[in-house]
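Notes to accompany the following structure.
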Amino acid sequence: MTNIRKTHPLIKIVNSSFIDLPTPSNISAWWNFGSLLGLCLIIQIVTGLFLAMHYTSDTMTAFSSVTHICRDVNYGWLIRYMHANGASMFFICLFLHVGRGLYYGSYTYFETWNIGVILLFAVMATAFMGYVLPWGQMSFWGATVITNLLSAIPYIGTTLVEWIWGGFSVDKATLTRFFAFHFILPFIIAALAMVHLLFLHETGSNNPSGLISDSDKIPFHPYFSIKDILGFLILIMLFMTLVLFTPDLLGDLDNYTPANPLNTPPHIKPEWYFLFAYAILRSIPNKLGGVLALVFSILILMLFPILHMAKQRSMMFRPLSQCIFWILVADLFTLTWIGGQPVEYPFIIMGQMASILYFTIILIIFPSISLLENKLLKW
């Protein structure tokens, strides 16, 4: 008799995705982040659901409803801090996952890569709208500043901003719709993640060498299911350490002050995971130029498959490209740091230099170095 997991219409989908999936035998721990992102998404949906049961999306009661969750709801403080820090863990895993894709040339799977970039945009939109919900000072002013950027769009800008706000400023209508979108988007992300996996399983996983590994595949279960569970345990340990010991380490203390439209905080800045893009936005004196640079700083990821000039897929055997890759990583750390600094000398010029370097590395240096390496290898 054939095993039910191979014949049942539903179970065989799970079987071909997580049990009998042929997987390259040499994939390293860098391939763990896909499953870790799945875990982060599940944590966020579950904790978010319980928070939504007690949260009210009204400007008068939003802040106090979050206080009520932390003070009066059973383990409400834990759920709230797990949700807030879960976003940080999500982005740490996302950045490492994207970095892995860049380093090992996974972007040559066009569909998988492009859906991944769309997923990144969706997660960023969800995180931004979630940050507005507690209705603290940084929530209100962050929402005001970021939505206001759309007014830079010629002709329709102002109308578009007022349409998103549902009025002439960030107010009750804005908060209500942001809550609605923040609730629905994670389910859209989950659906997109399934499409992401579908396209990945069409081609099979990449591996550190970047070579075709059809001759050396092993079943996903038990080898990589065990490896993923180890990743889960490490992530949960680090995550719960952060939540239980320093829950406000990555947050902004200004958000413990209720939103006040009459009092602007001295330094308006987003959460740490948006700071690199925020630094690029601030580096350009022109409003429209800044917005375009901000969008393009993420959208540029879609150009990687086109800009790939190397004869080899992975950077594993390309030391010059490796060097440039780590310079890019250092540049992103610099941009993140500058995004959190006040707009004054020397941070302005440093931010501009780091922004120029970011785009130059991706658009010019990477393809040039790849062509040089081809020449050195006489290819």
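Glycine is no exception: its Cβ is also placed from the backbone N, Cα and C atoms.
Counting every protein chain shown, 21 other Cβ atoms lie within 10 Å of the Cβ of His182 (heme b b562 binding site). Secondary structure from DSSP puts His182 (heme b b562 binding site) in a helix. If you look up Swiss-Prot, you'll see His83, His182 marked as heme b b562 binding site, on the strength of similarity to another entry.
Feature annotation from Swiss-Prot assigns heme b b566 binding site to His97, His196. Counting every protein chain shown, the Cβ of His97 (heme b b566 binding site) has 20 other Cβ atoms within 10 Å.
For His201 (ubiquinone binding site), other Cβ atoms within 10 Å of its Cβ number 14. According to Swiss-Prot, the ubiquinone binding site annotation covers His201.
What Swiss-Prot says about the natural variant Leu253 to Pro is this: In strain: Isolate SP802 and Isolate SP805. In this view, Leu253 (variant position) is surrounded by 10 other Cβ atoms within 10 Å of its Cβ, with every protein chain counted.
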